[in-house]
Amino acid sequence: MSLKRSDDYQDLEEGIAMEDGGNIKDEEEKPLDPIEEQNKKRWVLIRAVLGELLCTFLFVYVLCATSANFIRLGSPPNPVVGGLSTGFAAVALIYSFADVSGAHFNPAVTFATCVTRKTSITKGLMYVGAQLVGSVLASLILLATFPGNFPGDKNAASAVAIAPSTDANIGNAFLTELVLTFILVYVIFAVAFDTVDNSVKTKVVGKSSSNNLTIYTTSGQTKAGFAPIAIGFTLGFLCFLGGSVSGGAFNPARVFGTALVGNNWTRHWMYWIADFLGAGLAGFAQKFFSSTHK
């Protein structure tokens, strides 16, 4: 969920902007030798992958712990509390990790960035691997922080595992996951990536004389600044939708760790295929509507 264009590596800074008497000037840095430059790029990638692992761990743990706490208290699931905790956690984590890894914490989001060529396949595979490790670690920590048996003689991980409703067929659940993931990824691509000219710092108003249609748009920088809030709100309201049908995952990392640790693989494949399909369609759809699309 990057707040900037998701290139394979950050470009190295070529100069340092320094203020001298109110004027800004560039001071050239000594070029790095090829080995040093390669090492720096490698470290940036390693840091990004580790950041994605930690970000996913925190996100999945918050969601699972919220559900586990309700179950231990004997309270029925509360979609409002679940939506708020999901949204707030997403906002905090995106602000915290956006400049480290891009804060995807969702294999479907990473897949969409790969198929739209915002992320390389190699980096995407490393991200997905890190996300799955983070998901498993979150489920293991959940067992340590919520001990004892849950209803149905389940452990904490299996108790909060997401699965389709028993009264919904596979088509209902598949389509629900696809649509919810499409909404999420479309919003992420629309607000988190540079879709307009960043050199435009102010709002642009265009008016068509033929039909009196006024179009308002904002700069990429303005949109990116509010991206964590927009994404958090989207995750929050999506929690109110589809939970009674598919379980409302729209994130394969949310279901993988609990499925592995809790040994609950009910229709697990659906959350990968439906979510990846919805994410890919959303990425291409947003690219089509983007102002930079040629």
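Cβ coordinates are placed from backbone N, Cα and C, and glycine is handled just like the others.
Here the original residues stay in place, and none of the substitutions has been built in.
Keep in mind that what you see is a predicted model, and the values were worked out from it rather than measured.
For the recorded site, Ser120 (mutagenesis position), the DSSP three-state label reads coil. According to Swiss-Prot, the mutagenesis experiment Ser120 to Ala carries this note: Permanently unphosphorylated state, impermeable to water in Xenopus oocytes.
According to Swiss-Prot, the mutagenesis experiment Ser120 to Asp carries the following note: Permanently phosphorylated, impermeable to water in Xenopus oocytes. Using a 10 Å radius centred on the Cβ of Ser120 (mutagenesis position) and all shown protein chains, the other Cβ atoms total 15.
For the published mutagenesis Asp275 to Pro, Swiss-Prot gives the following note: Impermeable to water in Xenopus oocytes. When other Cβ atoms within 10 Å of the Cβ of Asp275 (mutagenesis position) are tallied across all protein chains shown, the result is 32.
Mutagenesis annotation in Swiss-Prot: Asp275 to Ala, described as Impermeable to water in Xenopus oocytes; the structure shown retains the original residue.
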